[in-house]
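Asks: Structure incoming, see below.
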Amino acid sequence: MVKKFTSKIKAAVFAAVVAATAIFGPAISSQAVTSVPYKWDNVVIGGGGGFMPGIVFNETEKDLIYARADIGGAYRWDPSTETWIPLLDHFQMDEYSYYGVESIATDPVDPNRVYIVAGMYTNDWLPNMGAILRSTDRGETWEKTILPFKMGGNMPGRSMGERLAIDPNDNRILYLGTRCGNGLWRSTDYGVTWSKVESFPNPGTYIYDPNFDYTKDIIGVVWVVFDKSSSTPGNPTKTIYVGVADKNESIYRSTDGGVTWKAVPGQPKGLLPHHGVLASNGMLYITYGDTCGPYDGNGKGQVWKFNTRTGEWIDITPIPYSSSDNRFCFAGLAVDRQNPDIIMVTSMNAWWPDEYIFRSTDGGATWKNIWEWGMYPERILHYEIDISAAPWLDWGTEKQLPEINPKLGWMIGDIEIDPFNSDRMMYVTGATIYGCDNLTDWDRGGKVKIEVKATGIEECAVLDLVSPPEGAPLVSAVGDLVGFVHDDLKVGPKKMHVPSYSSGTGIDYAELVPNFMALVAKADLYDVKKISFSYDGGRNWFQPPNEAPNSVGGGSVAVAADAKSVIWTPENASPAVTTDNGNSWKVCTNLGMGAVVASDRVNGKKFYAFYNGKFYISTDGGLTFTDTKAPQLPKSVNKIKAVPGKEGHVWLAAREGGLWRSTDGGYTFEKLSNVDTAHVVGFGKAAPGQDYMAIYITGKIDNVLGFFRSDDAGKTWVRINDDEHGYGAVDTAITGDPRVYGRVYIATNGRGIVYGEPASDEPVPTPPQVDKGLVGDLNGDNRINSTDLTLMKRYILKSIEDLPVEDDLWAADINGDGKINSTDYTYLKKYLLQAIPELPKK
């Protein structure tokens, strides 16, 4: 999985300054915004859903564990529930960069203290400088120190570390390894102020790839380790080791408390040090690799230990460097604090047939891998894996031996053994955190029981949301995970939409036929069609024979209210329309690349578009678009949304250009005067006594960032979040629930899907699901028999015009392709003859 591509695009969009138009149309008066109490939570996807580059155990307090996300903030482990608690949800849109956590340090002297190095990108995608976040109550509250440089929580090399370290003898002192040639920094006042360690000789030289903006910066100083035995409590530690991303000299040491530094003599060269751990026996263990990760692990790797007492370097690589089997970086590194000779290391993206997790109980003299070869293609596994907490982790696919599914993971940049419990281990992957509670069974010939250890972490980059008027309350399109049908907001879904996709980028449904949906996506395989259709609310999907012209996939999609046409706007291509579920396509007349398109939610013939500063309407199902000549429009638009039940009512979210509405199909627009910024707009069930749907936006009103609701068509607004619930980047999608007043769903870039409901003692009911009956039961008697086959035949031959059931298409479209024809008749006949065990559509 190519993780976080979507978040990089997000950052580029976020950084763009949208110029507000200087002349506005007739203003809609808005009163000063007030706040109403809401309760907020995640729509559970489960399993994490993203890359968590690091896990940090406190060395002096049991069960005090932190995890850091590359775009989703930081978490603390709750041992009473065995779930993770998010710690940075208070950051709003303007501080989205702080959800990129570069490093975490938990204080071994005062466990209440915890520090975070925050900052997502070192390039120009986001304006924020890096920051040190300081807490004296385990992350319940934070103070902030702005650094004079940027950090890169979502940059190459982010699983190396930890870059931030606390002196175990004098916890006033912290060291920070930086990027971009900024070197090593130090604080002597609990992280409040910082100064550069001018005597440190090497800020790093390694650059992943100088040809691209995302990869052109120096990776820098990547980890700091203190030798606690070199001093006494209350006095600064004298001996400090620092790892630098430099293939010539990468390990440095100070023996005078950081005053002077020298490269450690005799060290290996030609590789990068991913992690360094100093064991109680004086051995400094280090994992090395050709590259910094986390996406690739190409090349070779090594594992070394340095005897800090004798100065001897010992190569303990599990697979000899000269072997052709040594084809990946060694990244993750763990040492058992109960026994310094027990160490574990991981491969970085070996991929085939799976990752490698090595364990040694004799200081690296011998190793065991968590699997070994049997009679090819069989492998002998020393583990079992349980993904019941996030069943979608099987990716909906089956593997051929020697590969199996689910895999051990990928991007395993960190592995940790609990310092208080030698049986507990956790490691990171590109999609979740795995772990076990019986690690030492492996040493006795037993199997390690690996399971998902990411409950509470929701780290997806969510790209689109719909809440249809029937069926599941929510259906999503998700970066890297494609997307899901969310039947229960508090229980994670079992499967993703289309396993052959890599990311879902857009989704829509037909307002008058809400079971019909279209999904557009990215895919790594060339022959996969990057649009799919569903006739059962997203539970089953089929791909058409053809794609839109010049499509590379992705982009957005708009479905006609009557389901008779679909417009796909692929990434870097012009919008195109299909009226036959993708059998044929026609480029929409008068629109081009970059157009924003939406459908009217009443009239199936109408679509709307914003393109090159002009507003367009189509009245022929999307074939032809005409400039409405609407005056005084914003210069650009992020989202267009039309109002269900109100033909011609169109709203534009124009970021800094504000919020606009039209009631005549886009021929004229009005700008809401006191909505300063509107990133996205959506609609939900109308308030009691109102005939206009509730309107939801993320943006800024009266110079206050937040989420807002209007119950009176935009005349007045209330803020529905508070300063503790900002969730960072919330400019991708928002929708109210058409069945539950007050409920709103918001897509975030790194904190999954969040939803809010009015705070009250009475729970907001989840709408009952409509039982549409059995597929194949055409007469509604809850049985599938020869009577249904006869009805099917008569219907296909047009002897009858309608079937006895309420939803003909649901019951008779046996294979889910959106049509009722002889193919469905054949499937039903085979099923009744027991030639097939089940029908294709569930």
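Even glycines carry a Cβ here, placed using N, Cα and C.
The annotation active site, nucleophile is assigned in Swiss-Prot to ASP70 on the grounds of experimental evidence. Per Swiss-Prot, the feature active site, proton donor maps to ASP480; the stated evidence is experimental evidence. What Swiss-Prot records for 771-841 is domain 'Dockerin'. Record note (Swiss-Prot) on the mutagenesis of ASP70 to Ala: Loss of activity. For the published mutagenesis ASP480 to Ala, Swiss-Prot gives the following note: Loss of activity.
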Asks: To the nearest whole angstrom, what is the C-alpha distance linking ASP480 (mutagenesis position) and ASP70 (mutagenesis position)?
Replies: 14
Asks: Kindly state the mean pLDDT of the domain 'Dockerin' (771-841) in the predicted structure.
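Replies: In the predicted model, the domain 'Dockerin' (771-841) has a mean pLDDT of 84.
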Asks: Using DSSP, tally how many residues of the domain 'Dockerin' (771-841) sit in helix, strand and coil.
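Replies: Secondary-structure composition of the domain 'Dockerin' (771-841): 27 helix, 0 strand, 44 coil.
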Asks: What count of other C-beta atoms do you get within 10 angstroms of the C-beta of ASP480 (mutagenesis position), across all chains shown?
Replies: 25
Asks: Would you mind pulling the DSSP three-state label for ASP70 (mutagenesis position)?
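Replies: For ASP70 (mutagenesis position) - judged by DSSP and reduced to three states - the answer is coil.
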Asks: For a quick check of packing: other C-beta atoms within 10 Å of the C-beta of ASP70 (mutagenesis position), how many?
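Replies: Looking across every protein chain shown, the total is 27.
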Asks: Hey, does DSSP put ASP480 (mutagenesis position) in a helix, a strand, or just coil?
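Replies: DSSP call for ASP480 (mutagenesis position): coil, neither helix nor strand.
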